[in-house]
Amino acid sequence: MPTGFVAPILCVLLPSPTREAATVASATGDSASERESAAPAAAPTAEAPPPSVVTRPEPQALPSPAIRAPLPDLYPFGTMRGGGFGDRDRDRDRGGFGARGGGGLPPKKFGNPGERLRKKKWDLSELPKFEKNFYVEHPEVARLTPYEVDELRRKKEITVRGGDVCPKPVFAFHHANFPQYVMDVLMDQHFTEPTPIQCQGFPLALSGRDMVGIAQTGSGKTLAYLLPAIVHINHQPYLERGDGPICLVLAPTRELAQQVQQVADDYGKCSRLKSTCIYGGAPKGPQIRDLERGVEICIATPGRLIDFLESGKTNLRRCTYLVLDEADRMLDMGFEPQIRKIVDQIRPDRQTLMWSATWPKEVRQLAEDFLRDYTQINVGNLELSANHNILQIVDVCMESEKDHKLIQLMEEIMAEKENKTIIFVETKRRCDDLTRRMRRDGWPAMCIHGDKSQPERDWVLNEFRSGKAPILIATDVASRGLDVEDVKFVINYDYPNSSEDYVHRIGRTARSTNKGTAYTFFTPGNLKQARELIKVLEEANQAINPKLMQLVDHRGGGGGGGGRSRYRTTSSANNPNLMYQDECDRRLRGVKDGGRRDSASYRDRSETDRAGYANGSGYGSPNSAFGAQAGQYTYGQGTYGAAAYGTSSYTAQEYGAGTYGASSTTSTGRSSQSSSQQFSGIGRSGQQPQPLMSQQFAQPPGATNMIGYMGQTAYQYPPPPPPPPPSRK
């Protein structure tokens, strides 16, 4: 090429340093002196001096033009990006395989998150005053006597500790004197009365008091702090340009933060309150734009909020209402240093509300450091407790038996009309492997864990909520904060490392006042957690698997295999453990012992039969035969055998009138035993059989058996057929 063409080509290819620096400076709002210092950085040469450091009242990171912005990820569902769970993957938006000029060095990071944030020295005399007590006691509440207050708290299992004088609890939403637009949304969502944590939490939060709320999962804690926050914000001056949020909610995971933001949007839009949700794993641009426009409510995970505070994208000067949601979970995830850095940026006379499901010493220490003269509200037992609306079934098995038992259990669950199920596993690899195996066998399963990109996690949760994929396999990233109302089953494929995680896992079902069932596979390798699990079961009045008791008594000797015969040699009358054991065996033994399941997999059925199977309408069409011979085990006909089974000694009449009792057809077309006959072989003659599971709380009026009260029908399918007669030679 002639040399005369080199210079023009270079002029075209090389961008002007001054223009690029001016573009960056105008986007970041830098001054002229800063643009001059940033100009050499756009096209560095060997002689160029290093950029000068500009001193600001607030530290602000200057973006380097040499580092290119990442392209959008074109394949968000096919790549594994980032590491860790929750918010720890907040640095995913740096250049990687999807960025231009791949292989470039990532931007320089400081050693610890929040290292550049300095603790502010507050002078309360110079800070503007603000009001935080807006509670006006309703006349109906004011007329309550001390005795009636104590009875109301006892009935709702509310315990109040600390503080000078605690307001009386409310027992209706209008007692809290919320604005009419808030009451309208409550009525639209068909809320009739506040939950126990809301009964005492509303008066405390509206009074401007610091408080700690300890309650089980799904107890309505989100509304307990968001509705008072709306009242608090509406009594503050309007935001001005450059102001940060008035209400800050810290949450441990992205999923919980998004759910809180959805609730805040539902209740705040009528009063034109703006809210935003900032979390890692998502693009920073939209989140920064929301903060720059001004939001009254900010729901954030600690890591991403630290990033924005360090870079000067937001500030907490106007924050007067601080909420720490799932405080115990944030400490478990190692966010305590970030939380302390964030709280140091907020004025000390703020109102602080801390919410947790457990009360370990780490959470107590955090409350002592952040809260002033606080009142503690406990709903239920202060000890670790599970939701009493959850039926807990523990199956003691070996590690190698889990897959087989899981498939048998899923065959039973998928026959239910409401069959949304969450399966919890311990590791990300097992989560992917189990999902791959189940999908290969035709199960509509999807998975979620910390290595999934945020778009994929959102997509999976939407598919799960809509019912298109009723099986969700997850790690502990979803064990807290995931709020899906109609989850009916939770399966602990792997038992968690602590009883606290167990309680939060099974708490994904039976949200609010619903019922649910939790299955747990417990292996001898989980022996260290056995005693704590038994305490949780006893506190919830659940029957305890005798294998689990034997595992504790014998320190895991034999894996619980020998205890079976020991318990079965005793009388089965009035033995709740035996009835529990029989029910677990009947549910989980499957085809091998002649159970209620056919050998065909969910994926092997035709579209018509599969739809009927998923809708709980039986096994395919009403006239389809179940077994090798037509009419042998005909479902949907009202009896368990239209023809004789085997020889003449096993006739249909003898079977219907024998030990198994007569059967009746339910509305769904499935055959089930009546409650008076299902235990005909258990108990003493002339004595009313005990309800299955022997739950020790009051049975509702009109209920004929307790298992129906706990969310399951007594027997959804007919009993197994009798064994064939011995062959005669």
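Including glycine, each Cβ sits where the backbone N, Cα and C put it.
Pulled from Swiss-Prot, these are the features on record:
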- LYS121 to Arg: No effect on HDAC1-, HDAC2- nor HDAC3-binding, decreased ESR1 coactivation, strongly decreased TP53 coactivation. Complete loss of lysine acetylation, decreased stability, loss of ESR1 and TP53 coactivation and loss of HDAC1- and HDAC3-binding, no effect on HDAC2-binding; when associated with 108-R-R-109 (MUTAGEN)
- LYS129 to Arg: Impaired sumoylation and decreased stability. Impairs interaction with HDAC1, but not with HDAC2, nor HDAC3. No effect on EP300-, ESR1-, DDX5- and YAP1-binding (MUTAGEN)
- 202-377: domain 'Helicase ATP-binding' (DOMAIN)
- ALA215, GLN216, THR217, GLY218, SER219, GLY220, LYS221, THR222: ATP binding site (BINDING)
- LYS221 to Arg: Loss of helicase activity. Loss of splicing regulation in the estrogen signaling pathway. Reduced CD44 alternative splicing regulation. Does not promote ZCH3HAV1-mediated RNA degradation (MUTAGEN)
- LYS221 to Asn: No effect on transcription activation, when assayed in luciferase reporter gene assays using MDM2 or FOS promoters, either alone or in the presence of EP300 and KAT2B (MUTAGEN)
- THR222 to Ala: Decreased CD44 alternative splicing (MUTAGEN)
- ASP325 to Asn: Loss of helicase activity. No effect on ESR1 coactivation (MUTAGEN)
- ASP328 to His: Small decrease in CD44 alternative splicing (MUTAGEN)
- TRP355 to Gly: Small decrease in CD44 alternative splicing (MUTAGEN)
- SER356 to Leu: Small decrease in CD44 alternative splicing (MUTAGEN)
- 405-552: domain 'Helicase C-terminal' (DOMAIN)
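Taking the features listed in Swiss-Prot, we show where each one sits on the structure.
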{"residue": "LYS121", "record": "mutagenesis position", "DSSP class": "coil"}
{"residue": "ALA215", "record": "ATP binding site", "DSSP class": "coil"}
{"residue": "LYS221", "record": "mutagenesis position", "DSSP class": "helix"}
{"residue": "ASP325", "record": "mutagenesis position", "DSSP class": "coil"}
{"residue": "TRP355", "record": "mutagenesis position", "DSSP class": "strand"}
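Taking every protein chain shown into account, GLY218, GLY220 are the binding-site residues, and of these the Cβ with the most other Cβ atoms within 10 Å belongs to GLY218. GLN216 (ATP binding site) sits 12 Å from ASP328 (mutagenesis position), taking the C-alpha atoms as the reference points.
Here the domain 'Helicase C-terminal' (405-552) has, by DSSP, the following mix of helix, strand and coil residues: 69 helix, 23 strand, 56 coil. Between the C-alpha atoms of GLY220 (ATP binding site) and ASP328 (mutagenesis position), the distance comes to 17 Å. When secondary structure is read from DSSP and collapsed to three states, LYS129 (mutagenesis position) falls in the coil class. Cβ neighbour count for LYS121 (mutagenesis position): 5 (other Cβ atoms within 10 Å of its Cβ, all protein chains included).
Its own atom aside, the Cβ of ASP325 (mutagenesis position) has 24 Cβ atoms within 10 angstroms in the protein chains shown.
Cα-Cα distance from THR222 (mutagenesis position) to TRP355 (mutagenesis position): 9 Å (rounded to the nearest whole number). Here the CA atom of SER356 (mutagenesis position) lies 9 Å from the CA atom of THR217 (ATP binding site).
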